[in-house]
Amino acid sequence: MIDIHCHILPAMDDGAGDSADSIEMARAAVRQGIRTIIATPHHNNGVYKNEPAAVREAADQLNKRLIKEDIPLHVLPGQEIRIYGEVEQDLAKRQLLSLNDTKYILIEFPFDHVPRYAEQLFYDLQLKGYIPVIAHPERNREIRENPSLLYHLVEKGAASQITSGSLAGIFGKQLKAFSLRLVEANLIHFVASDAHNVKTRNFHTQEALYVLEKEFGSELPYMLTENAELLLRNQTIFRQPPQPVKRRKLFGFF
């Protein structure tokens with residue numbers, strides 16, 4: 001299994017603090033059935049800047065350590081890029097990393113809103129052959145209040161990744177319920193851990209897949225995990241036609 005969003009590289013952001021933490025996370029990932037991780041340290045979020053060369057070097061060093069420790073896990077380079085207006089230009093300058101050098105780019109919104117220029121930026125990126133993958137949209141306040149924002153971005157070609165912990169209920173029942181509504185509306189294309197450590201931000205991969213199978217049957221979790229394989233091969237992912245999210249006041253978000 002492939003995890004496309006994880007903060008396993010040591011001392012690069014708010015994820016693994018050192019190489020010992022990285023090894024501990026690697027062992028936890030393997031226990032969850034994960035064999036490949038795309039390391040996605042935060043980049044340009046106002047706190048962290050992790051340049052491509054540094055990410056590649058850190059991934060190489062961690063892979064050497066994993067071999068030494070006999071841990072059956074391989075780490076690939078990527079970034080979780082906080083959205084900003086010059087993403088397209090900086091990709092052209094090779095100043096940003098896509099996910100393992102594929103056409104897929106992991107883009108993070110601020111947690112409280114969706115920038116108004118996002119739609120135009122995503123359009124421009126797609127003209128250049130890239131596919132923006134929206135990181136954890138379920139945790140964005142404006143999307144929770146107005147999920148049609150996500151619907152319109154997905155309708156126009158973006159993909160999105162939900163966090164395993166959200167589906168597993170780690171962030172609360174309301175966020176779990178909202179996450180399931182996004183899945184139900186065909187607005188989610190990947191499940192990933194966004195793991196930062198093994199104590200407070202663990203993988204929860206198997207829990208999430210269990211929830212998905214219980215709610216929607218076995219075909220959906222298979223499709224979402226297969227999409228990670230397709231991404232890694234730089235191929236077109238599976239998609240179902242997106243639908244508007246059902247408005248249920250029960251969830252407390254709208």
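In case you wondered, yes, glycine gets a Cβ from its N, Cα and C as well.
Unsubstituted: the structure retains its original residues.
All chains included, 29 other C-beta atoms sit within 10 angstroms of the C-beta of D3 (mutagenesis position). What Swiss-Prot says about the mutagenesis result for D3 to A is this: Large decrease in activity.
Under mutagenesis, Swiss-Prot gives H5 to A with this note: Large decrease in activity. Counting every protein chain shown, the number of other Cβ atoms lying within 10 Å of the Cβ of H5 (mutagenesis position) is 27.
As a published mutagenesis entry, H7 to A appears in Swiss-Prot alongside the note: Large decrease in activity. Residue density at H7 (mutagenesis position): 25 other Cβ atoms are found within 10 A of its Cβ, drawing on all protein chains shown.
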